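The structure under discussion appears below in the form of structure tokens.
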Amino acid sequence: MSKLKVVGEKSLTNSSRVVGLLAQLEKINTDSTESDTARYVTSKILHLAQSQEKTRREMTTKGSTGMEVLLSTLENTKDLQTVLNILSILIELVSSGGGRRASFLVAKGGSQILLQLLMNASKDSPPHEEVMVQTHSILAKIGPKDKKFGVKARVNGALTVTLNLVKQHFQNYRLVLPCLQLLRVYSTNSVNSVSLGKNGVVELMFKIIGPFSKKNSGLMKVALDTLAALLKSKTNARRAVDRGYVQVLLTIYVDWHRHDNRHRNMLIRKGILQSLKSVTNIKLGRKAFIDANGMKILYNTSQECLAVRTLDPLVNTSSLIMRKCFPKNRLPLPTIKSSFHFQLPIIPVTGPVAQLYSLPPEVDDVVDESDDNDDIDLEVENELENEDDLDQSFKNDDIETDINKLRPQQVPGRTIEELKMYEHLFPELVDDFQDYELISKEPKPFVFEGKARGPIVVPTAGEEVPGNSGSVKKGVVMKERASPKGEEAKEDPKGHDRTLPQQLGGQSRVAPSAHSFNNDLVKALDRITLQNVPSQVASGLNAGMRKDFGLPLTVLSCTKACPHVAKCGSTLFEGRTVHLGKLCCTGVETEDDEDTESHSSTEQAPSVEASDGPTLHDPDLYIEIVKNTKSVPEYSEVAYPDYFGHIPPPFKEPILERPYGVQRTKIAQDIERLIHQNDIIDRVVYDLDNPTYTTPEEGDTLKFNSKFESGNLRKVIQIRKSEYDLILNSDINSNHYHQWFYFEVSGMRPGVAYRFNIINCEKSNSQFNYGMQPLMYSVQEALNARPWWIRMGTDICYYKNHFSRSSVAAGGQKGKSYYTITFTVNFPHKDDVCYFAYHYPYTYSTLQMHLQKLESAHNPQQIYFRKDVLCETLSGNICPLVTITAMPESNYYEHICQFRTRPYIFLSARVHPGETNASWVMKGTLEYLMSNSPTAQSLRESYIFKIVPMLNPDGVINGNHRCSLSGEDLNRQWQSPNPELHPTIYHAKGLLQYLAAVKRLPLVYCDYHGHSRKKNVFMYGCSIKETVWHTHDNSASCDIVEDMGYRTLPKILSHIAPAFCMSSCSFVVEKSKESTARVVVWREIGVQRSYTMESTLCGCDQGRYKGLQIGTRELEEMGAKFCVGLLRLKRLTSSLEYNLPSNLLDFENDLIESSCKVTSPTTYVLDEDEPRFLEEVDYSAESNDELDVELAENTGDYEPSAQEEALSDSEVSRTHLI
């Protein structure tokens, strides 16, 4: 205790001493004659400031007057020693404690007083060196904390004082060093920088810097930093170029690089590079850099630095300079418009499509004439630091602030008479079911009867695809109609050598007789064309695979027993339908025990609640449906993945860890194209714009194809022996949206690392930088009973490239560049046929096949299922409308009344063709709704589902990414859809308007989407209160009364769906989204629970699937979980107590509880939710990235208050039902 008391007394004494000395100094200020006393007092304060942190803290604490006293004394005293003492005190104060104390000194007026002191001291002849050194030192420290420092210094005339000191005392390094530090601070003001340049500061800097020297390295470092800041001025940069200083900088850099063997002067070498980076911001600087052989110099020096990790800043800066100076290249295309043309029935008056049609034919829309004339923005080096602020500013500006616009109000649309055209699509509202064979003829309580099922009729290839299926009557499925028989097949002239498939990562043992057969089989399967139909080998092949392969097929016997096949060996495929699990019985031995164990031991992915219906894939049926699908290119081929089908792989696929240095390695290889031009092949191997082009037949060249449904690949150029540049096609009637890809590759060799570069991407960022991989499908693997898409590729990165993007394609902005997705693949099989896709493909024909299979297999006594035609698309394809609910228990009034009064759920998907994950989620929803599970039956009895599973069939068919054939984003047309240009949106909105007109407003509307920039699954909804809250108008948000029911469904899903993340949800209404389905259905139709459900293209960073890439299993599970969430929502929102048999209630609760046990708490996810890599990800070479439109949808990652997290009062009263 005594020791603590002594310490306390000592601290109190020291504190009191400083306060006393400051009080004494304040009194002395009024008497200018007591200079000796002021000198003594300031020396005592200096001693305390140098020795005790507590003293320094006492003088800079809020409320302390110590700083004012010191500054007042400094301003008024004439005594030199007192001035030096106070300057030393100020240096002690600002040299510790971080920037807070410097800001404190600025807030007390220190900048102005010190600048005035500098001016007064400069009038002495000669100026006192110590005063100048200390004053410049303090100003260099506090200047960056004063936003108006540059203006103050210029107005006071301090610029000339500091510059003259450097000129006059060139050899006095002690004085020159703080002067250079202050010049660097002056130069942050562009006007000051130009003024200093006119007075010879650039020439002065080049006198100070020089070749390698062990002396005065500190001065060299500061001089280079100052020079780099000065050269950010275009005027100064031009002056440096005119005097040949670019060559000087390169020479100095090479000299320091050669002599700095121990890398002790890395900061000096980086300072030289920073000066080069500044001077190459202008076109003249870049030209001078190229002329001085700068590309080769920096390339060679950076390659020599790769072995030393501490030199990474030099490598990264060198890479940035080289990318910036790399000559802008023209994308090797005749036009940026799509290779395919579709004539619209009417041309819009305004908008991008109108501009596209009005563009004169002589205008080059690929690149601007003066694309490289504009100098680069001076703030480019702050691009990464400012990106988040720019995004946040954009989002805040995009938030709707007009309360009147936010309030839902039904807009007068079509009249009742006009809406009557949709009556035939709602027969469930008027049907009395007198002609149906229902389960019961008497009203009685519902009793679930397990798996009672009706007849299942699987359509075959001989059936015609029905265009409009009515309701099922008398418990019998719709009658079949024969389709025209196919034409005779023609021999495929493009046979390629194929070897037997090998298992990924392992070898397969092949029977001698099987080898030649399977080799011929894959060789013959070079193309599946719609003209090939059964003819010559009908006795040996399954109907789904009966093609004229152009060669005889040898009858084989299976060398291994297959327990899952009843009869095997006499033919290639058994049975009427192709079952992919039986493809091992082609004469190929099944995998050996070790290989089998390696697959089976792989950790299994969590299972989805499976429907008990039959498989939905039927190759035979798929071919017949494709024949009726209308595409603009008139596709005649079928991709193998769509034909064979896809099943989720039985193993998990983790998010890929990014190797260190992969981006700079790829960029260095791109730069080598300019340095070593003789190594570049530059040969076109695939060209959609040249109909007469034939694929080269060289054995070492890959062959490409995308002429099938949903395919997108426009041109391929072979760069090196195993490197290819790929160019994607624009959306039809558009000149951009290059993101979705789906193409075929063949002719590969195992053991070769093939690099693929997709070089005309447009988005400024991608999940490919954060662990996402493209998808690959191997035909050899499918024949080996592994028919699945898998994540494939290494060394994946996404970065800005040197291909120029024209202002026509960039919305009027000049100087934009494209981005590259690059990935490397090692193929395991020789001469395989492989497919690559941006995400799991799901074609329009696949949807039609799935719907037909669901219709054929459902139990008509239990499930009410209708597949109607909503409308025809621009190209004449039908847009299906599906109605699903439970059949009434009987045709008695009570049951019919209950049937008709069920609330509606309206679902839609795939308005954006490239978001294929939306279709997989919809598939999960449809399969669940059609299943025989108890909760599915309960769900059907609770709601009537109206579903438009594909809002943009034409876009999906033709391989578009975002638009329909009208060249417009259909999800921006909901406010005023044109019936001729946007028929699917026009009629989907008409359905909703009809429901509103007949007072049957849907309880929930949800549009399924995919998100390319974020992880997990999440929802966007609409809320007035949360939108106003994000405008920071708290008073206005407090006055708004709003039902919080819109949060209920997302919160339910966050508990039961492992991929769903509540913290990523947003309920803010943005101006840029006012014409989307979510906002229009909420605002105009009046549906409170109007959502967009976004599914990641990449994977999850929370919950059960944390660290895993998402697959079709997880997407379909999300669709099923969405249905379970709707059932729980029913119990929370029902006006009457909703009781179920206890066994059903327990069943659902068990399902929910099991999901909750394995779901970790969600994390708050920001727009850029990824941690930084050890290697800084640099997406661009020079200019600020354009703000991605999609980022606007991220607005409002909202952290709700406790009250808003709770359910509404009406919901809380019913929580006992859960």
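Heads up, the Cβ atoms here are built off N, Cα and C, so glycines get one too.
Those substitutions? Not in this structure, it's all original residues.
Taken from Swiss-Prot, the feature active site, proton donor/acceptor applies to Glu1094. Look at Swiss-Prot and you will find His912, Glu915, His1009 tagged as Zn(2+) binding site, backed by sequence analysis. Among the features that Swiss-Prot reports, domain 'Peptidase M14' is placed at 840-1130. Looking at Swiss-Prot, the entry for mutagenesis of Tyr686 to Asp says: Decreased tubulin deglutamylation. According to Swiss-Prot, the mutagenesis experiment His912 to Ala carries this note: Abolishes ability to rescue Purkinje cell degeneration in pcd mice when expressed in a transgene. According to Swiss-Prot, the mutagenesis experiment His912 to Ser carries the annotation: Abolishes deglutamylase activity; when associated with Q-915. While the structure shown retains the original residue, Swiss-Prot records the mutagenesis experiment Glu915 to Gln with this note: Abolishes deglutamylase activity; when associated with S-912.
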Once near-sequence residues are set aside, which residues in the chain of Tyr686 (mutagenesis position), 6 or more away, have Cβ atoms under 8 Å from its Cβ?
Tyr693, Thr695, Lys703, Phe704, Asn705, Leu713, Lys715, Val716
Could you tell me the C-alpha distance between His1009 (Zn(2+) binding site) and Glu1094 (active site, proton donor/acceptor) in angstrom, no decimals?
5
Can you name every residue in this chain, apart from His912, Glu915, His1009, with its Cβ inside 8 Å of the center of the Cβ atoms of the recorded Zn(2+) site?
Arg910, Val911, Gly914, Asn917, Ala918, Asn971, Tyr1008, Gly1010, His1011, Glu1094
Measure the Cβ-based neighbour count of His912 (mutagenesis position), defined as the other Cβ atoms within 10 Å of its Cβ.
25
Neighbour count (Cβ, 10 Å) for Glu915 (mutagenesis position):
28
Any idea what the model's mean pLDDT is for the domain 'Peptidase M14' (840-1130)?
94
Quick check: in three-state DSSP terms, what is His912 (mutagenesis position)?
coil
Glu915 (mutagenesis position) to Glu1094 (active site, proton donor/acceptor): how many Å between their Cα atoms?
10
Rounded distance in angstrom between the Cα atoms of His912 (mutagenesis position) and the residue listed as 'active site, proton donor/acceptor':
12
Count the other Cβ atoms sitting within 10 Å of the Cβ of the residue listed as 'active site, proton donor/acceptor', across every protein chain shown.
28
What is the Cβ neighbour count of His1009 (Zn(2+) binding site) at a 10 Å cut-off, with all protein chains included?
27
